[in-house]
Amino acid sequence: MGRLKLHSGIKAIEEEPEDFECTDSSNTTTLACMIDTEIAAVLAVMRRNVRWGGRYMSGDDQLEHSLIQSLKALRKQVFSWNQPWHTISPMLYLQPFLDVIRSDETGAPITSIALSSVYKILNLNVIDQNTANIEDAMHLVVDSVTSCRFEVTDPASEEVVLMKILQVLLACMKNKASVMLSNQHVCTVVNTCFRVVHQAGMKGELLQRVARHTMHELVRCIFSHLPDVERTETTLVNRAGSIKQEKAGVDSDYAIVSKPVEDGNANSEYDVENSMATFATGAQSLMDDGPVGPGSRKPASPYDLHIMTEPYGVPSMVEIFHFLCSLLNVVEHVGMGSRSNTIAFDEDVPLFALNLINSAIELGGSSIRHHPRLLSLIQDELFRNLMQFGLSMSPLILSMVCSIVLNLYQHLRTELKLQLEAFFSCVILRLAQGKYGPSYQQQEVAMEALVNFCRQKSFMVEMYANLDCDITCSNVFEELSNLLSKSTFPVNCPLSAMHILALDGLIAVIQGMAERISNGLTGLDLGPVHLDEYTPFWMVKCDNYSDPNHWVSFVRRRKYIKRRLMIGADHFNRDPKKGLEFLQGTHLLPDKLDPQSVACFFRYTAGLDKNLVGDFLGNHDEFCVQVLNEFAGTFDFQYMNLDTALRLFLETFRLPGESQKIQRVLEAFSERYYMQSPEILANKDAALVLSYSIIMLNTDQHNVQVKKKMTEEDFIRNNRHINGGNDLPREFLSELFHSICNNEIRTTPEQGAGFPEMTPSRWIDLMHKSKKTAPYILADSRAYLDHDMFAIMSGPTIAAISVVFDHAEHEDVYQTCIDGFLAIAKISACHHLEDVLDDLVVSLCKFTTLLNPSSVDEPVLAFGDDAKARMATITIFTIANKYGDYIRTGWRNILDCILRLHKLGLLPARVASDAADESEHSSEQGQGKPLANSLSSAHLQSMGTPRRSSGLMGRFSQLLSLDTEEPRSQPTEQQLAAHQRTLQTIQKCHIDSIFTESKFLQAESLLQLARALIWAAGRPQKGTSSPEDEDTAVFCLELLIAITLNNRDRIVLLWQGVYEHIATIAQSTVMPCNLVDKAIFGLLRICQRLLPYKESLADELLRSLQLVLKLDARVADAYCEQIAIEVSRLVKANANHIRSQAGWRTITSLLSITARHPEASESGFDAVSFVMSEGTHLYPANYVLCVDAARQFAESRVGQSERSIRALDLMGDSLEFLAKWALSAKENMGEEDFGKMSQDIGEMWLRLVQGLRKVCLDQREDVRNHALQSLQKCLGGVDGINLAHSMWSQCFDKVIFTVLDDLLEIAAGSQKDYRNMEGTLLLAIKLLSKVFLQQLQELSQLSTFCKLWLGVLTRMEKYMKVKVRGKKSDKLQESVPELLKNILLVMKTKGVLLQRSALGGDSLWELTWLHVNNIAPSMRLELFPDQESSQLGDDETVSNGLSSPENTTGS
């Protein structure tokens, strides 16, 4: 039952005893010699004394003194012992020495040497629990030493004896056989030591220190065994009766009581037995009499005596610990708010006691929780004293109190939830803020203690989970984190150690959160909490407080409710009715109010206006009365004095002033109190009357306006016969009277200002609550609640660390701040708190202000010399690279830093590179070419000029070089070092990674980065802008294009913004410049690179190139050649990916523009040739567009006739693809689709021949003639194309007849501009003849054949009459009749031209000969001799009727 296990050994604390193996005779002999030596030493000292030495010199035959006889007898025996030493009873060889010690005839020197002998024997390690008769021997040693008597001859020898006594008692406790000591003996040892400690205050310094050290070692030795002690819950709980705690302390059934020390003169006899503390059973507590005052014994029960005589264990430890706690009670004047400065006593005794208590807790550790009485002492009496001494003026005491609480937190926090809350609220927060009068030293100690707690990884999490998320507890985490943040701020003062200390605490909390992130995801759904309906929540418990799957969601919900309740309390304080309505609307009160829920709201919600609560509870309304009764029912008044219960009740609201309201309130209180504590009071009426009487006494005693105060007798007399007609016990009423007189009941409690004072009634309430409070939640190493916690503290924390960083001057402080910033960034990113990360970036960017070129003369050197700016810069870009996914508006500030570095020329040469397909942009590209890695330079250079001093090494070389105008001195070593530091800083930033790795950014972050680049570039203005602004805009545009190209898979996300930005630049620029250069060619690069990957966006990408078509003429002309090259590249690389007509229209438009540009036309034509020559990239969608583009090149005089002829060949050769498409359509399509396709192909063919028709009018003879040949080829090679009959009619009207007419007109009027028109006309008339004959069969089917035939004849007739250079053409005169004759023969052969033709009757026949006669009169006779004579008369008729043009046209 709570005893030490015999097998556990003593944990030595101080000296290692000599080790002897007593298994052989030689060792037995050795030990015998040692004991003989000690006997000799004692006898020698005794002989020196006159009293003892004279007996040997006497001649009388007197017997020797019994002390000497026993020593000599031992001397005779000791060498005769041959058995193993452990079988010899220690009493045999200890008794003679102990007799000397106990004798009152021996002086101090003799007693001292005897004590030394016992000490040596105990330290020989020859005695253990297995030694014979060891129990009696150990008891004898303790009894003898604690009963030591000796004559005091001088103070020094007295102190030596006392020190020897301490040595022997400590050796007893450290000996392996100490387990055989009883609880009573252990208490006696401790009491004896304490008496020496107490007396040492009046003696030498050395004795004081030795006594205290021994006391300390004793406590350590005793409590080091607690982990080895069997659990004692059952044994101790089953003891008689229950432990009452009404006096806020554990009243032991046995206690150490001390007797006073009587001071004697130098020759007086010293009696340790009478001067030491003696053991007494009973309930007389040292709390009342003090550890050094007289104590009265009371008879001990047989059970108590039984416990105390058993081998020592928990009972003695409980007694000792209770004794140590009681030492704190004798100095209550050191209490809260005390300003006494009697440090000598105020510090000495409490410090001594606190040190001993701390040692006991350190060694007992978590084992204490298994022993209810020890735990109860700590929960109540110890913690109450700690709360008191925590507000001591002494920093030493405060420091020790904080150390004890930290140890208790480590070992017993699950049992001390509310005690810890009270300590932080009433002590740490109060002192650390420094607002309520503590000294700077107190404030510093409190802050150090808080920081120590923050360094415990789970401390803040557990405070948040157990207290902040408990509706009935204060927000300790929130208050502590706010305190740390505020204490970090230097307000109108330089940075001090206190600020750095608070910073350390803040960083410790943040880094704890960051470390938990590394421990893996929680796997829990931690989304926002909502309340959809009211459910009673005040007394709800979690299903399992040890399983995160249960408690995490539970406490988050409780915190949400608590936060909403705070808002509700604020509404209630402004208007109680609207406040309750608000709570109903947020489902914190039921839709129909019930008394219990409103009562709980009043009872457990912090921050309520207590005046309003009191008025509500005192109201006569029936509902309010019900609420009052329910409110009283929430209190636990069991085992509580009436005045304590009343104090507790009235602290929760302000007692109304009206008597009726007071009556109602006290009635509710009295009924509840009587229900729970009916021991003394006869009925609830007695409780009511007495409560009224207490209120009246309180007013009488503490109202300054009352001159004549009520006496104790008056109070007792006033309360006669109130207890059911009988009197209450006088002692009971007297106790009430003095309690009220000494401690006022505050009926007007303070409204939440400042920190609560831990009054006795509040402490009793806390102890009652602690029995019912929710279990303490132990947090593991995962980030269950960090999101919610960090959201609370992030803002103040960033501000606090930033202020310290701003004010700091030492690099170690800088590094601490940087560690904090990086931890904040990590947490923000992990929990997706984008706003927090943005705030952090904004704060950090402020510290790079030295990068601003205007702030200093040599910004690069200044940057290199400024450690703070360099560290901040590295941190910003570390955050951007690591946590860029969660940066939003912060990109603007980051870009601001990048632009500052860019303006100084400090950026590495590849920041703006798109890091993809670099081979695409080689150094061979000429002037005006957009280079992917053309990087920011400090100053704009003219186009094509090599950039000097762009980038960091350029700046460095500038520093090293000699200026041509003003020679510079060589840079100093400091300047070189500063430049080297700058170089290293920029390298560590990895700025280029932000953009090259942008493909890994989350979509929203990427979009914000792009927007930030557009914003940073600024809006281009029409007209001239400063070179610096343009350089910035160019740099931003390069970066924007780089991230666009790096994010081709997400181009849809970026495209709108990128396009609009480039469009703004293109449309606002009226002169060639670097910015529009980057914009145009950046756009072309984007299209080139993205078309293969985003066919769905191809039309939009290509449509964007229309911006190039809209460029100002001067700009377009300057870049036309390069545009052509880029478009040509685009076409060659992506022709397969351009499918739509709209896309090709843009491309061909761009190519067509180049046709007339001297430098650009070659590239443009190259692209057109690429598309049309092989035909692999020619589609129905782009056919007409490509033909038109080729026509532009054919008509262009740039590139000589050869290129025009090549263009005509492209047009002519394209006919075969029409035939292929027609054949493919016929084979693969249905009838309907084929018909539509044939129609489309016919339209394409018509557009082809119309295009060729236009080129047939070219001034250049070879081009013109080649065009006619190509036209003839295209008109004649239509066999594979299914042209509709009507198409030929259009063809003759719009193409063939038109080109013949136009050429005829040119021949007639523009002879000077057109050379050798005769050959062209000849080709044209041959074209007409050939096409007509080839298509005669088709044409003859037309209803308009007559009209078409008339057109042919008319043109032939005109060409016969045409004059070239003033005379008729011989070639035409010769060719036209021949061609006509050929036509007529074919028509005759095919039956088209007959005298009575079915197609046109006589009119076609007559019409034909009318015109033929004008060309060749003899042809009719030659071709139709048989019909000549019969038709002579008819010719005249026809001639008369159809000779006019109107009639001719009408036919």
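Quick reminder: no glycine exception, Cβ is built from N, Cα and C everywhere.
Nope, none of those substitutions made it into this model, it's the original residues.
What Swiss-Prot records for this protein:
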| type | residues | note |
| --- | --- | --- |
| ACT_SITE | Glu658 | active site |
| DOMAIN | 557-752 | domain 'SEC7' |
| MUTAGEN | Gly579 to Arg | In B4049; abnormal embryo development |
| MUTAGEN | Glu658 to Lys | In emb30-1/T391/U87; abnormal embryo development |
| MUTAGEN | Met696 to Leu | Confers brefeldin A (BFA) resistance |
| MUTAGEN | Gly951 to Glu | Defects in hydrotropic response |
| VARIANT | Gln95 to Pro | In strain: cv. Landsberg erecta |
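Among the recorded positions listed (Gln95, Gly579, Met696), Met696 has its Cα nearest to the Cα of Glu658 (mutagenesis position). A straight line from the CA of Met696 (mutagenesis position) to the CA of Gly579 (mutagenesis position) spans 34 Å.
Counting only same-chain residues at least 6 apart in sequence, those with a Cβ under 8 Å from the Cβ of Gly579 (mutagenesis position) are Gly568, Ala569, Asp570, His571, Phe572, Asn573. Regional average pLDDT for the domain 'SEC7' (557-752) in the model is 89. With a cut-off of 8 Å between CB atoms and residues at least 6 apart in sequence, the same chain places Ser70, Leu140 near Gln95 (variant position), listed in sequence order. Taking all protein chains in view, 14 other C-beta atoms sit within 10 angstroms of the C-beta of Met696 (mutagenesis position).
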